[in-house]
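First the structure, in the form of structure tokens, and then the observations on it.
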Amino acid sequence: MGAQSHSLEITSSVSAEKIFSGIVLDVDTVIPKAAPGAYKSVEVKGDGGAGTVRIITLPEGSPITSMTVRTDAVNKEALTYDSTVIDGDILLGFIESIETHLVVVPTADGGSITKTTAIFHTKGDAVVPEENIKFADAQNTALFKAIEAYLIAN
């Protein structure tokens, strides 16, 4: 099994605690309000903490239709969240799993930087194409910005 790592940082004017709540702790209630068309459905099995599984179905017309995400760890004090995509067509047939490590860091101006590292565990020596990574970055950034706008407005 191969491993390929990719990092993404997004700066926000919203405080670290509020962003962490919006993208991690309250994500199941925030996304339907902030980005109503982002998900067709989300089935949550668990209480949101470690071991929780979310079965996510994406809307018609999306190049990806499903993903199952397991929460591995949530630390509310350190503002960290670890999860793993364990199933769904998002794995593209050549990825075993996608491990994600997220940390939200406060900035001196009262805003925050969200740092995400994704580790793609691939089958054999497969490599995730750069265009797939760029597409994922664009989708994740758009969803983040929708949540950020919602948090600013509310």
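Placement of Cβ uses the backbone N, Cα and C atoms for every residue, glycine included.
Under natural variants, Swiss-Prot gives P36 to T with this note: In Dau C 1.2. Under 8 Å, Cβ to Cβ, and six or more positions away along its own chain, P36 (variant position) finds no residue.
Just so you know, the Cβ of E43 (variant position) picks up 10 other Cβ atoms within 10 Å once every protein chain is counted. Quoting Swiss-Prot on the natural variant E43 to D: In Dau C 1.3 and CR16/Gea20.
Secondary structure at S66 (variant position), taken from DSSP and collapsed to helix, strand or coil, is strand. Under the heading of natural variants, Swiss-Prot lists S66 to T and annotates it as follows: In Dau C 1.2.
In the three-state DSSP assignment, the secondary structure recorded for T80 (variant position) is strand. Cβ environment of T80 (variant position): A73, V74, H101, L102, V103, V104 lie under 8 Å away, each six or more residues apart in the same chain. Recorded in Swiss-Prot as a natural variant, T80 to S carries the remark: In Dau C 1.2.
One natural variant named in Swiss-Prot is G93 to E, and its note says In CR16/Gea20. Sequence-distant contacts (6 or more apart, same chain, Cβ under 8 Å) of G93 (variant position) do not exist in this structure.
For the natural variant A138 to E, Swiss-Prot gives this note: In Dau C 1.3. The structure shown keeps the original residue. When Cβ atoms from all protein chains are considered, those within 10 Å of A138 (variant position) total 10, not counting its own. DSSP classifies A138 (variant position) as helix under the three-state reduction.
With respect to their backbone Cα atoms, E43 (variant position) and S66 (variant position) stand 11 Å from each other. A separation of roughly 18 Å, to the nearest angstrom, links the Cα atoms of A138 (variant position) and S66 (variant position). Within the same chain, residues at least six positions away from S66 (variant position) with a Cβ under 8 Å of its Cβ are I55, I56, T57, L58, D87, G88, D89, I90.
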